[in-house]
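*Asks:* Reproduced below are the annotations present in Swiss-Prot:
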{"type": "MUTAGEN", "residues": "Ile6 to Thr", "note": "Maximal improvement in solubility; when associated with M-47 and K-69"}
{"type": "BINDING", "residues": "Arg17, Met19, Asp38, Asp61, Val62, Asn88, Tyr153, Lys157, Val186, Thr188, Thr191", "note": "NAD(+) binding site"}
{"type": "MUTAGEN", "residues": "Val47 to Met", "note": "Maximal improvement in solubility; when associated with T-6 and K-69"}
{"type": "MUTAGEN", "residues": "Thr69 to Lys", "note": "Maximal improvement in solubility; when associated with T-6 and M-47"}
{"type": "MUTAGEN", "residues": "Ser140 to Ala", "note": "Complete loss of both oxidation of androsterone and reduction of progesterone; when associated with T-6; M-47 and K-69"}
{"type": "MUTAGEN", "residues": "Tyr153 to Phe", "note": "Complete loss of both oxidation of androsterone and reduction of progesterone; when associated with T-6; M-47 and K-69"}
{"type": "ACT_SITE", "residues": "Tyr153", "note": "active site, proton acceptor"}
Amino acid sequence: MSGRLIGKVALVSGGARGMGASHVRAMVAEGAKVVFGDILDEEGKAVAAELADAARYVHLDVTQPAQWTAAVDTAVTAFGGLHVLVNNAGILNIGTIEDYALTEWQRILDVNLTGVFLGIRAVVKPMKEAGRGSIINISSIEGLAGTVACHGYTATKFAVRGLTKSTALELGPSGIRVNSIHPGLVKTPMTDWVPEDIFQTALGRAAEPVEVSNLVVYLASDESSYSTGAEFVVDGGTVAGLAHNDFGAVEVSSQPEWVT
């Protein structure tokens, strides 16, 4: 690796497995020091042991403000500051709108939206003290377009996209950038029950976690120094449009002349 994140300290939520663990490993590989949190303590401790002195694991329920404060304090105490936040933690639940329980609605809002808000709020002070920062909110393509039966997930991911923009405007003068990443289907434990062909993608496959992590590293680095308030889509072409695969088999000479 090329050391693109040397001198930076990052905090990652939901970092014990899946995309979060991939983000942690990718940033450490590029020279960052990383504090990461989750509620999956055994898995988190195993990742921290693998990364040795470059990482610290903390228990972090993203709905609890005090645990965010403790995670930030760990980063500042252990590594001397905080420059990057990756709001990665999230959950998915599904159901028809008429049967969608209020408790499930509230739960997904608490984790996917309030958790992001609390994370951003917690890191502003140390990032202002550092004179710079990059906040990376993991949204989804469901933050760009709706999906049947994913009402809570879609609502929260759209909201994260909006929160990204309002905070980017507010924090920009302090040198803090805020962007959102919008993955499509990614091969993680949270989505292992989803058929890989559920979305018709231009590339014809689901993403590997590292393909999202590569974008996280870019946004954490100074390479993205003029990017803020923006959406970065990594979805294999899912939201680009309908993939009319049948058209590709039609001979050009046999196509009708369409007049509009």
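Every residue gets a Cβ built from N, Cα and C, even glycine.
Where in this structure would I find these features, and how exposed are they?
*Replies:* Just so you know, the Cβ of Ile6 (mutagenesis position) picks up 12 other Cβ atoms within 10 Å once every protein chain is counted.
Within the same chain, residues at least six positions away from Thr191 (NAD(+) binding site) with a Cβ under 8 Å of its Cβ are Leu92, Leu185, Ala206. Look at Thr191 (NAD(+) binding site): DSSP puts it in a helix.
Counting only same-chain residues at least 6 apart in sequence, those with a Cβ under 8 Å from the Cβ of Val47 (mutagenesis position) are Gly15, Ala16, Arg17, Ala21, Val24, Arg25, Phe36, Ala55, Tyr57.
Sequence-distant neighbours of Thr69 (mutagenesis position) (same chain, 6+ residues apart, CB-CB distance under 8 A): Ala122.
Cβ neighbour count for Ser140 (mutagenesis position): 28 (other Cβ atoms within 10 Å of its Cβ, all protein chains included). Ser140 (mutagenesis position) falls outside any helix or strand according to DSSP and counts as coil.
Following the DSSP three-state reduction, the secondary structure of Tyr153 (mutagenesis position) is helix. The Cβ of Tyr153 (mutagenesis position) lies under 8 Å from the Cβ of Leu92, Asn93, Ile94, Ile108, Asn112, Ser140, Glu142, Thr147, each of these being in the same chain and 6 or more residues away along the sequence.
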*Asks:* To see if you understand the setup: which same-chain residues, six or more apart in sequence, place their Cβ under 8 Å from that of Val186 (NAD(+) binding site)?
*Replies:* Gly18, Met19, Ala206, Ala207, Glu208, Pro209, Glu211, Val212
*Asks:* If you count the C-beta atoms lying within 10 Å of each candidate's C-beta, which of the binding-site residues Arg17, Asp38, Val62 ends up with the smallest number?
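*Replies:* If we count Cβ atoms within 10 Å for the binding-site residues Arg17, Asp38, Val62, the smallest count is at Arg17.
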